[in-house]
Structure formats: structure tokens, C-alpha cells
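In what follows, a structure is listed as C-alpha cells, so that the remarks can point back to it.
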Amino acid sequence: MQEPREQTLSQVNNPDASDEKPETSSLASNLSMSEEIMTCTDYIPRSSNDYTSQMYSAKPYAHILSVPVSETTYPGQTQYQTLQQSQPYAVYPQATQTYGLPPFASSTNASLIPTSSAIANIPAAAVASISNQDYPTYTILGQNQYQACYPSSSFGVTGQTNSDAETTTLAATTYQTEKPSAMVPAPATQRLPSDSSASPPLSQTTPNKDADDQARKNMTVKNRGKRKADASSSQDSELERVFLWDLDETIIIFHSLLTGSYAQKYGKDPTVVIGSGLTMEEMIFEVADTHLFFNDLEECDQVHVEDVASDDNGQDLSNYSFSTDGFSGSGGSGSHGSSVGVQGGVDWMRKLAFRYRKVREIYDKHKSNVGGLLSPQRKEALQRLRAEIEVLTDSWLGTALKSLLLIQSRKNCANVLITTTQLVPALAKVLLYGLGEIFPIENIYSATKIGKESCFERIVSRFGKKVTYVVIGDGRDEEIAAKQHNMPFWRITNHGDLVSLHQALELDFL
């Protein structure tokens, strides 16, 4: 049994010998292989260190060829039996768990890896050592390795470890499990920022919640105004162009009606024109005095409605009596005997802020329905008066409204009003002429106290220098202020200027 196997190995391991000596090969056909090997006396013995395990195949199957070995290797040497070591191979699967386990133990996709790819997943150090050896049980090794590395409860083990190789599904499951516990104490912590206890009992959170609700109801107008300012500032940051309008003789005809200059310029009946102007003036002061506290605020004029909002403490004004609070806009009352009643004092400024807050509420409520401030008779009278003025002025306001509405329709543009009229009468005038929807109250400025140029500076500081400003007016004040700030100025002197302005806006020149 040993001799035929040695004969086969000799033929495989000596291919060159048969090529170099053909006559010897022919002669060997008549002789037995065992005799040819035994008569070889020229063999020089070599030490066992000259041979590696790669030269000796330990495979039990003779028909599977090993890697060709050196032609100087002979199976008849005595060291052959001592170099065959099979025990290290038998314990190989247990020894490889130290480096075979880490690449696979943390993976949750074990079922997706085929068994035939086990060798590709062995570390580089192990592959280097395997390449120099010829293991007889590669397939068995791969199967044993996967069986040792993938227990049936691999998902549970991986979920409990804090491995960086967690899958997205497992991470999402862990987040959903921990999220409720992380969010539960948050409301109590936010409600009690000044509480010394880290985790207040639930019995303490209920009264504090009621206190928060009450505090929310009594929230100061300063904070409300700040939030409104923040909301408007976010909208202002998106603006690209701001149109600064004058009111009288630009959008509406009012002052020239009172003086009769309009009737003289356009050949109208002075009596009718002046009478219409006086009637409109009467309505303006009626609304200003009755609903907008002009009697109290005439001597306390402001440039903008929010100028005194910082003095408002947010008191509920539902049942507040403005007629009996002792406020005097012309100066302090000597009967108080303290600084709180003096003009500019804390109490006086607070009452002043109350009035401007109420003015804003009334304006916002009636900006699209000024008739709600008037009796039915006065409402009808206002409608007739506006129609008469529109006829007398040849649709001046209607022509200006075309440009105003076109600008308002643009998302990146805004209309801002700067007038030399005091703030409260200007608000009444805007409401009565039906311009409340065009000009929000925060976009209305009075230049009575500080002048047009200073108003322009405030507007530039609000909207920024990156915005393009276009000034539209009829007077020298607007023109000079526009030149000071390098703003283009569009002069309005007649109907043709309004028509040209609308055409320029339609063609996107402005």
C-alpha cells in the first residue's frame, strides 16, 4: 500500500527528470518503481529544517494534487514522517476565535454572508500564515468558524453592547426606548428654573402651571412687542426694496383742498373744494379725539407707535378707565405731590404707553373697516365725502393706489409712510382714506418732531443698508433727505407723475 503511493508522488514531484532523460523513462517501463528508488545511492541526506510543511501533503485524498514541490524532494527520506503534524490543524478553529470573532461578532447581518466567503474575512495576518501551509480541511474550517461566531442570540447580545458598529435599526430602537425617559422631567425643570430641588414633586408642578398660565395672560407688552418686532425683522430681512412715501399731496389731496390751491391750479370751484377739505378735516379730528386719545397725546407726540412700548408693564386694559386715571398730556398735576404724576415720571410714562398700546389695537382692528368707529350716519357721510373728493381730484387717490397695490403684491418690497402730520392725526387720516391695509401701523412714521432726514435714518437702521430705497414725494424736504442718503427720488406734482410711476413699476424699473 505504501509503495504505490510513493510511486505516484515520485512521478508528480519529478516532472523535469522525465523530460531530460527520455531513455531512462523508456527503460523504467520494464522495471518496477520500487527497485529504481531503492537503487538510488547518490542521495545526500538533508536536515529537517531544509524542508517545510508545504513540501509534504497531508491530504488523505491521493487524487487531489498539491502545490508542486521542489525536484530535490524525495518521499523516501527519514524526516518525512516526523514533519507531518496534524494536531495543530485539529485545534485551529478554537485558536482562530481570538481574531476571527471581532470582525463578525458585532455584525447583525450574519445571515447575509455566504459560508463560502469565510477565507476572505480572515485577518491579513492569518491569511499570510495560511498561504505558506496546506491545510487539509479548509471547508470544514470555514464551517466551524461561522458556527462559532454566529450564535442564535446574536441580535440580543449586540443590542446590549455599546459597540460602534450598531446598525441603524438597532440605534433607532434604542433611541425610541430612551426618548420618553429623557423627556419626562423636562417640563418640570423648565417650569421651576429657580427651584433648588433637582426633581420637584408633582404636587408642586400643578400650582406652578397655574401661575404660568396667569403670567402668560399678564405677559408684558414689552415682550409681545419684542416678539412682533422679531417676526417683522425676519420679514424685513427678506426685503430688497422699500418705497418711502409722503402722504399729503402725494398719495392723497388734503392740504391743498383746505388752502384752495388745488382748486386754483386745476380750475375747480374753490367753495366746493375747500368745503370738502374742511369736512374731511372734521372727521379726522373726530376719530383722533374720540378713539385715538388725541386730546391726551397732542403734546406727547411720538415718531413711531412703539417708541414708548418699553414703559408698558403689560397691565390688562379691558376694564381700565382712561378718563379717570389722572393722566395729563400737557404736564404734571401739582396735586399729586410726587414724581409719579409729573410728566416724564414712571407712572406718567406707563399711562402714556397704555394709550399708545390702545391706539395700536384700535388701528389694527379697524384698518379695513373704519366705519366701525363711526355712527351709521357718519359712515354714510364719509362714503359720500370720499366719492366727492375723488371726483374733484380726478381720481388722484385711485391712481396712486395702483402703484401702492402693485408694490404690496411684491414679496420683496414694502410701503413705508413718512408724514409731517402728527402721528395720531396721521393714523386717523390713513384710516379714513382707506389706506389701513396698505400701511401697517409699524410702517408709519411722523416727522413732526425730528424731520424727514432723521426718519430716513431710523428706517435705514431698521431695514439695513443692503435694501434699495426709493423716495416718492412732492416737497423739498423729501428730496433733500433722499439726497443726503443717496436715495433715488420720484417727484409727484400732477397726475402724469403718478401714471408714469405706475408704468415704471409695471416694467420693473422700480
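Glycine is no exception: its Cβ is also placed from the backbone N, Cα and C atoms.
Following the DSSP three-state reduction, the secondary structure of Asp246 (mutagenesis position) is coil. The number of other CB atoms found within 10 A of the CB of Asp246 (mutagenesis position), across every protein chain shown, is 21. Annotation comment: Swiss-Prot describes Asp246 as active site, nucleophile, evidence class similarity to another entry.
What Swiss-Prot lists as active site, proton donor is Asp248. Asp248 (mutagenesis position) counts 19 other C-beta atoms within 10 Å of its own C-beta, drawing on all protein chains shown.
Here Swiss-Prot flags Asp246, Asp248, Asp474 as Mg(2+) binding site.
Experimental mutagenesis at this site is recorded by Swiss-Prot as Asp246 to Ala, annotated: Abolishes phosphatase activity and abolishes coactivation of the SIX1-DACH1 complex.
Listed in Swiss-Prot as a mutagenesis experiment, Asp246 to Asn is described as follows: Abolishes phosphatase activity.
Record note (Swiss-Prot), mutagenesis Asp248 to Asn: Abolishes phosphatase activity. The unchanged residue is displayed.
According to Swiss-Prot, the mutagenesis experiment Thr250 to Ala carries the annotation: Abolishes phosphatase activity.
Under the heading of mutagenesis, Swiss-Prot lists Thr419 to Ala and annotates it as follows: Diminishes phosphatase activity by 24-fold. Counting Cβ atoms from all protein chains shown, Thr419 (mutagenesis position) has 25 others lying within 10 Å of its own Cβ. DSSP assigns Thr419 (mutagenesis position) to a strand in the three-state reduction.
Quoting Swiss-Prot on the mutagenesis of Thr420 to Ala: Diminishes phosphatase activity. All chains included, 18 other C-beta atoms sit within 10 angstroms of the C-beta of Thr420 (mutagenesis position).
Among the sequence features in Swiss-Prot, the mutagenesis site Asp474 to Asn is noted as follows: Diminishes phosphatase activity by 70%. According to its DSSP assignment, Asp474 (mutagenesis position) is coil. The Cβ neighbour count for Asp474 (mutagenesis position), using a 10 Å radius over every protein chain in view, is 18.
Neighbours of the Mg(2+) site: apart from Asp246, Asp248, Asp474, residues of the same chain with C-beta atoms within 8 angstroms of the site's C-beta centroid are Leu247, Glu249, Thr250, Ile251, Thr419, Gly473, Gly475, Glu478, Ile492. Comparing CA positions across the mutagenesis positions Thr419, Thr420, Asp474, the one lying closest to Thr250 (mutagenesis position) turns out to be Asp474. Note: the CA-CA distance between Asp248 (mutagenesis position) and Asp474 (mutagenesis position) rounds to 9 Å. Geometry remark: Asp246 (mutagenesis position) versus Asp474 (mutagenesis position), CA distance 8 Å.
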